Amino acid sequence: MAGAGERKGKKDDNGIGTAIDFVLSNARLVLGVGGAAMLGIATLAVKRMYDRAISAPTSPTRLSHSGKRSWEEPNWMGSPRLLNRDMKTGLSRSLQTLPTDSSTFDTDTFCPPRPKPVARKGQVDLKKSRLRMSLQEKLLTYYRNRAAIPAGEQARAKQAAVDICAELRSFLRAKLPDMPLRDMYLSGSLYDDLQVVTADHIQLIVPLVLEQNLWSCIPGEDTIMNVPGFFLVRRENPEYFPRGSSYWDRCVVGGYLSPKTVADTFEKVVAGSINWPAIGSLLDYVIRPAPPPEALTLEVQYERDKHLFIDFLPSVTLGDTVLVAKPHRLAQYDNLWRLSLRPAETARLRALDQADSGCRSLCLKILKAICKSTPALGHLTASQLTNVILHLAQEEADWSPDMLADRFLQALRGLISYLEAGVLPSALNPKVNLFAELTPEEIDELGYTLYCSLSEPEVLLQT
């Protein structure tokens, strides 16, 4: 009897398996690539639930060698957005089968399949071209309607930043004439015409003057902390030049120039000593220091519904190394200065586009707008997206405007691959992992969100 029951269960299971195979084999014809992918995932989930229901109650759940549940046996009690290592392996295999050519994605609404005659090669190429142009047109429409900032808004925001920079420069020279500073200057995506959606932030770089014989920079990877992309600024020759020989000795902590202490020094000036309401009235702006934790940020209301945030960013230059006081996400690294790569990255991107009238910057701005408008992608930074484009530019030579859709899809696929590996090397300094400050959970959520949209990228344009 037991044997008969076992055979019966096996027969039933084979029947369900046959039905599932039939549904999946015909799903793509009816639903297209995106629909087939989603149906496959849902069908697999139902089959797993059925398998568990008919299995013995005491049978243990199969675990992977690492002790975690595998992609084949998902943890139903966990978050669907957190992918363990085995699930990432399955994700990698799945990526190999997904299409990357924009012509693969049918943007038309669903209609019943009809018998079609065998098309000639020219007709097939024409259809692919039309589908590619459909995605291309949607990307361009998204850029015009959602990503691009009106020229007038950009000009007014830049003028507000210039006015405040001039006032701050005059105040520091008058009140702190002994503070060794070079001329402040504006930087950031708004200044470089790479900002999207709204003109709402810019950086004010404040260069400190350091004596070259009293200070040196030590790469983070050469320290016990082993943090590439960050530096320690060490005070040198204290036996010959005692404390007080440099103005910035007051900001030394444990023998190193502390970016946190430097930032605190400027915070007292920016937030505590300057009468911003009076300056705002003079300039016809509403100016106030941003609340914590944005200690070195000014919020400027330059129109009724327009706000600009100005980040006050101290900077030091030693030799060819430019560092900024932008802290690491982890508090234990608050004594480290961040290596400034953004100016060089932007210059390379601009040079590449100027050389061939390419669409690299346009593709980057569309990606930035998507991430800015999609909360689940909010952890991706402009620097990370810029480096994805720079890496892709090394692989692909043709960046003519009509290739925008193809390059956009390749950038999405490349970004998912970097997230899967947990490593995005800097295009200018490969030792620097631009994902190093993301947590595993953040990386998994980003990868999950992008992977789910890869079969139907138009979804990203609807946020």
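Cβ atoms are placed via backbone N, Cα and C, with glycine included.
Substitutions noted, but not modelled.
In Swiss-Prot this protein carries:
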type: BINDING; residues: SER187, SER189, HIS201, SER340, ARG342, LYS368; note: ADP binding site
type: MUTAGEN; residues: HIS201 to Asp; note: Abolishes nucleotide-binding, but not DNM1L recruitment; when associated with E-342; E-368 and E-372
type: MUTAGEN; residues: ARG235 to Ala; note: No effect on mitochondrial localization. Impairs DNM1L recruitment
type: MUTAGEN; residues: ARG342 to Glu; note: Abolishes nucleotide-binding, but not DNM1L recruitment; when associated with D-201; E-368 and E-372
type: MUTAGEN; residues: LYS368 to Glu; note: Abolishes nucleotide-binding, but not DNM1L recruitment; when associated with D-201; E-342 and E-372
type: MUTAGEN; residues: LYS372 to Glu; note: Abolishes nucleotide-binding, but not DNM1L recruitment; when associated with D-201; E-342 and E-368
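Residues near SER340 (ADP binding site) in space but far in sequence (CB under 8 A, at least 6 apart, same chain), listed by position: SER315, VAL322, LEU323, VAL324.
You'll find the Cα of LYS368 (mutagenesis position) roughly 11 Å from the Cα of SER189 (ADP binding site). Using a 10 Å Cα-Cα cut-off from SER189 (ADP binding site), the mutagenesis positions that qualify among HIS201, ARG235, LYS372 are HIS201. Comparing the Cα of LYS372 (mutagenesis position) with the Cα of every entry in SER187, HIS201, ARG342, these being the recorded positions, the smallest distance points to HIS201. When other Cβ atoms within 10 Å of the Cβ of LYS368 (mutagenesis position) are tallied across all protein chains shown, the result is 21. Here the Cα atom of ARG342 (mutagenesis position) is found 26 Å from that of ARG235 (mutagenesis position).
In this structure, the C-alpha atom of HIS201 (mutagenesis position) lies 10 angstrom from that of SER187 (ADP binding site).
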